[in-house]
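For reference, Swiss-Prot has these:
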type     : residues  : note
MUTAGEN  : C105 to S : 3-fold loss of activity compared to wild-type
MUTAGEN  : C107 to S : 4-fold loss of activity compared to wild-type
MUTAGEN  : C129 to S : 28-fold loss of activity compared to wild-type
MUTAGEN  : S156 to A : Nearly loss of activity
ACT_SITE : S156      : active site
MUTAGEN  : D251 to N : Nearly loss of activity
ACT_SITE : D251      : active site
MUTAGEN  : H281 to N : 5-fold loss of activity compared to wild-type
ACT_SITE : H281      : active site
Amino acid sequence: MPLDPEVRNFLQVYYKANIIDFTKYQFQEIRQKVNELLAKAVPKDPVGETRDMKIKLEDYELPIRIYSPIKRTNNGLVMHFHGGAWILGSIETEDAISRILSNSCECTVISVDYRLAPEYKFPTAVYDCFNAIVWARDNAGELGIDKDKIATFGISAGGNLVAATSLLARDNKLKLTAQVPVVPFVYLDLASKSMNRYRKGYFLDINLPVDYGVKMYIRDEKDLYNPLFSPLIAEDLSNLPQAIVVTAEYDPLRDQGEAYAYRLMESGVPTLSFRVNGNVHAFLGSPRTSRQVTVMIGALLKDIFK
């Protein structure tokens, strides 16, 4: 279908502003500008309660935010990993999404402020997210959640971390109830139809931020073939948590996300895959669509947690 007029207007304003311009700005300035843009992308809803704390890891204290819904009907938990090409984003940039998700799922949500590249290279972010899941399971009683009802949710690079931690959880015999990778990066694919068609002019440009983000995140080219970076090429995708995979029509990552869903199905993993037409990567420029998609995901997870 045609590009949503609201999204088209957003793209015109976004490219005119030229936020990601390394001839004008230093990286830290770009990080700040993009984070400010993302934080305002969707209006924030009230929730029952939010609580900020830090998880003590072996060498680091990992910030998290715990969201309680206005109305709780189940003791499930959704672990939320934000997007941002592994180099951008924070709890704040997807605070609105966490709030919508908590209220629509009617359960607790924990958003994880994992460490970013280039300060911290792959696989630091993966293990930050995985360790947050382990911490939540170990503290299920205090959190008021069922340790056997934990789902993961993430957008873009967050979707990559969802898929990667699903592999880690399976291999470490840690049960997850569901995985929800939304417009995920699961493989550095430069040859697909969607990658070629939407590689420039649809927000997620291939040179910036995709290629730049990848180069800042990985340690060397060997990481490109590590399943924790490229879950799509993992030899075995069986026995992973059931999946809800969401893609966007005008997104260069669309085809790889749908290929991941197909491989999950082939591997016997119960999988629901749907494409949001008329929208770009992460539904930027359409707060209405972003809200609708998040509410639908929350409703599906609520049903899974029953």
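Backbone N, Cα and C define each Cβ position, glycine as well.
Long-range C-beta contacts of C129 (mutagenesis position), restricted to its own chain and to partners at least six residues apart, with a cutoff below 8 Å, comprise M79, F81, V112, Y114, T152, L161, A164, T165. There are 29 other Cβ atoms within 10 Å of the Cβ belonging to S156 (mutagenesis position). Cα spacing between D251 (mutagenesis position) and H281 (mutagenesis position): 5 Å, rounded to the nearest whole number. A distance of 21 Å separates the Cα atom of C105 (mutagenesis position) from that of S156 (mutagenesis position). Fewest Cβ neighbours within 10 Å among the mutagenesis positions C105, C107, D251, H281: that distinction goes to H281. H281 (mutagenesis position) sits 8 Å from S156 (mutagenesis position), taking the C-alpha atoms as the reference points. DSSP assigns C105 (mutagenesis position) to a helix. Geometry remark: C107 (mutagenesis position) versus S156 (mutagenesis position), CA distance 23 Å. According to DSSP, D251 (mutagenesis position) is assigned to coil rather than to any helix or strand. A helical conformation is recorded for H281 (mutagenesis position) in the three-state DSSP classification.
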